[in-house]
Amino acid sequence: MLRAGAPTAGSFRTEEVHTGTTIMAVEFDGGVVVGSDSRVSAGTAVVNRVFDKLSPLHQRIFCALSGSAADAQAIADMAAYQLELHGLELEEPPLVLAAANVVKNISYKYREDLLAHLIVAGWDQREGGQVYGTMGGMLIRQPFTIGGSGSSYIYGYVDAAYKPGMTPEECRRFTTNAITLAMNRDGSSGGVIYLVTITAAGVDHRVILGDELPKFYDE
């Protein structure tokens, strides 16, 4: 006889894997910086400590993933496929706005089935660096945006610390500080920080390891 509270066959179902996360993107004159933490969890268990949540959509367009890991990656893969075809038809790289619209349309079409929030950011010859939020099928261009479970802890910081006209290095420092603060407070965010800087010259990838993260007074 089963005891009360004893595990049953049904209780061993695999929980959905989530990128309970902190993602961020910032525009600067000539490009963008996109960043994320690296923790992936299923329920209370951490299933991946170093997952890269910055997914390329095209050569100079990336998206930052949050929500269900499978759903977010599915949206990114569908968008990347459509943008590849779009680029072949136009015989030139797609615009960042076009990429954001593709992600927005997919997110809205499957809003009842998929649990994901993507930030789209990149560079093109027409508008330079651009950052778009696509939550729930909306589309908003912003000088910077944040997302994921950790974002609720850093709205005050990013509003106070952001200033127009920052250099690429200042944007990287701003992004690193914000994500570090979120990782300190949000149990679903953690690991390392991935940074991608996108300009006309190309894409620069960086990883900020745990012992390289900035230190704050509350630690």
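Each Cβ is built from the backbone N, Cα and C atoms, and glycine gets one as well.
Annotation note: Thr21 (active site, nucleophile) sits in a coil segment as assigned by DSSP. The active site, nucleophile annotation in Swiss-Prot covers Thr21.
Taken residue by residue with DSSP, Arg60 (variant position) is part of neither helix nor strand, so it is coil. On its own chain, Arg60 (variant position) has Pro93, Gly122, Trp123, Asp124, Ile198, Gly202, Val203 as residues at least 6 apart in sequence with a Cβ closer than 8 Å to its own Cβ. Arg60 to His appears in Swiss-Prot as a known natural variant, with the remark: In LMP-2b.
Variant annotation in Swiss-Prot: Arg126 to Cys, described as In LMP-2b; the structure shown retains the original residue. Neighbour list (Arg126 (variant position), Cβ cut-off 8 Å, at least 6 residues apart, same chain): Leu95.
Among the natural variants in Swiss-Prot, Asn177 to Asp has the note: In LMP-2b and LMP-2q. The residue drawn here is the original one. Cβ environment of Asn177 (variant position): Tyr157, Ala161, Pro214 lie under 8 Å away, each six or more residues apart in the same chain.
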(message) In the three-state scheme derived from DSSP, which category covers Arg126 (variant position)?
(response) coil
(request) Would you count the other CB atoms within 10 A of the CB of Thr21 (active site, nucleophile), including those on all shown protein chains? (result) 33
